[in-house]
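Just below is one structure, and these are the notes that go with it.
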Amino acid sequence: MMILVTGGARSGKSRHAEALIGDAPQVLYIATSQILDDEMAARIQHHKDGRPAHWRTAECWRHLDTLITADLAPDDAILLECITTMVTNLLFALGGENDPEQWDYAAMERAIDDEIQILIAACQRCPAKVVLVTNEVGMGIVPENRLARHFRDIAGRVNQRLAAAADEVWLVVSGIGVKIK
């Protein structure tokens, strides 16, 4: 079962996603963040400290089909957090050292879509419950710079693809989860 949990920043998405995992005997938490500064390190540690001790953590943001496999048991669970961070990492990996003003966003989106299609296929083959957390980025103002606009657009389309493929979709607002699919 593939479940998508979306919402704004600090909306309670993580807590809601963790509740959806329930009491699965084996949980793999896939963290897509990269530790780039002390603040991010502290945020990641805060999340780790709040998880049950038996949860395993894998830090990975690419080739997720190597972790989400058909070998898992049906009562196991995977929590992947977060899709928008994965999209950010992919954008910057694809852009390399080039100026973001010169990036070919259409080609980058195709490459990101390929990665998302592989992720969806892995989730659909996996017998375990897979909960994906993402940020709802399309409810705010139009960003003023090109990179931010393209990120918002790409992340929004990624979320649409994931929602279409998911068995359930939850929107979390102010700590309250609303099932929308």
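Residue positions begin at 1 at the first shown residue.
Backbone N, Cα and C define each Cβ position, glycine as well.
According to Swiss-Prot, the GTP binding site annotation covers 7-14, 31-33, 48-51, Glu59, Glu81. Around Gly7 (GTP binding site), a 10 Å sphere centred on its CB holds 25 further CB atoms from the protein chains shown. Look at Gly7 (GTP binding site): DSSP puts it in a strand.
The Cβ neighbour count for His46 (mutagenesis position), using a 10 Å radius and every protein chain shown, is 9. Looking at Swiss-Prot, you'll find the mutagenesis His46 to Ala noted as follows: 3-5 fold reduction in activity.
Classification of His46 (mutagenesis position) by DSSP places it within a helix. Quoting Swiss-Prot on the mutagenesis of His46 to Ala: No activity; when associated with Ala-47.
Sequence-distant neighbours of His47 (mutagenesis position) (same chain, 6+ residues apart, CB-CB distance under 8 A): Ser14, Ala31, Glu81. One mutagenesis experiment named in Swiss-Prot is His47 to Asn, and its note says Very little residual activity.
Listed in Swiss-Prot as a mutagenesis experiment, His47 to Ala is described as follows: Almost no residual activity.
Annotation of the mutagenesis experiment His47 to Ala in Swiss-Prot: No activity; when associated with Ala-46.
What Swiss-Prot lists as active site, GMP-histidine intermediate is His47, and the listing cites experimental evidence.
Secondary structure from DSSP puts Thr32 (GTP binding site) in coil. Comparing the binding-site residues Asp49, Glu59 by how many other C-beta atoms lie within 10 angstroms of each C-beta, the top residue is Glu59.
Straight-line distance linking the Cα atoms of His46 (mutagenesis position) and Thr32 (GTP binding site), rounded to a whole number, equals 15 Å.
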